[in-house]
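Presented below is the structure to which this report refers.
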Amino acid sequence: MRARRLVMLRHGQTDYNVGSRMQGQLDTELSELGRTQAVAAAEVLGKRQPLLIVSSDLRRAYDTAVKLGERTGLVVRVDTRLRETHLGDWQGLTHAQIDADAPGARLAWREDATWAPHGGESRVDVAARSRPLVAELVASEPEWGGADEPDRPVVLVAHGGLIAALSAALLKLPVANWPALGGMGNASWTQLSGHWAPGSDFESIRWRLDVWNASAQVSSDVL
């Protein structure tokens, strides 16, 4: 058996994170601390010698990815399927505003991966659009998990909601258990290993969770 290492890095801090405001697919920028966090994460993950870096096109993720690209000399690929969950009517609102307008709705959203805000996506929707990207990378990157340099990871730079949804889908968790994967801090990362035998197809890969919410900087920003 061989293993493909998949690292998923959340973007650095934004002012929306600080203000407990829902971003979704709004194109927000990194804060000054967020840029510092991105550099720190790049320093740690750069030592892993990533095979490639693929990022969401939203600026907070892309700018985080660029720091890792600068550290490793890799050009960052962009894929819109790595965008954060679209939060519909909630985008731009604070947690307090949502709780006042719809008491209990945020709890329902966190506890049910099939639930979506009006006009938005559920975690199941997010996994359905992002999982095919991983399948495409498996098919197109023969060096990933190969015998020569088996531990070089593919790094996806994205968003907390997407990372949780994609991880749950790859791990084939029952949908009712998806909320067990909690929040991630800014510029923190997760690693999954996809165990496979030569000649096997994507559906035969057995993904295992190696690391959840690792960080180059200890912080209390898990939202």
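Just so you know, glycine gets a Cβ as well, placed from its N, Cα and C.
Residue environment of Arg10 (mutagenesis position) contains 30 other Cβ atoms, counted within 10 Å of its Cβ in all protein chains. DSSP gives Arg10 (mutagenesis position) a strand state. For the mutagenesis experiment Arg10 to Ala, the note given by Swiss-Prot reads: Loss of phosphatase activity.
Residue environment of His159 (substrate binding site) contains 24 other Cβ atoms, counted within 10 Å of its Cβ in all protein chains. The substrate binding site annotation in Swiss-Prot covers Arg10, Arg60, His159.
Taking all protein chains in view, 31 other C-beta atoms sit within 10 angstroms of the C-beta of His11 (mutagenesis position). Swiss-Prot lists His11 to Ala among its mutagenesis entries, and the accompanying note reads: Almost completely abolished phosphatase activity.
Swiss-Prot lists His11 with the feature active site, tele-phosphohistidine intermediate, giving experimental evidence as the kind of evidence.
Record note (Swiss-Prot), mutagenesis Asn17 to Ala: About 5% of wild-type phosphatase activity. The unchanged residue is displayed.
Within its own chain, Arg60 (mutagenesis position) has His11, Gly12, Thr14, Gln23, Asp27, Thr28, Glu29, Leu30, Gly34 as residues 6 or more apart in sequence whose C-beta sits under 8 angstroms from its own. Secondary structure at Arg60 (mutagenesis position), taken from DSSP and collapsed to helix, strand or coil, is helix. Per Swiss-Prot, mutagenesis Arg60 to Ala is noted as: Loss of phosphatase activity.
All protein chains shown were included, and the count of other CB atoms within 10 Å of the CB of Glu84 (active site, proton donor/acceptor) stands at 26. Feature annotation from Swiss-Prot assigns active site, proton donor/acceptor to Glu84; the stated evidence is a curator's inference.
On the backbone, the CA of Glu84 (active site, proton donor/acceptor) and the CA of His159 (substrate binding site) stand 5 Å apart.
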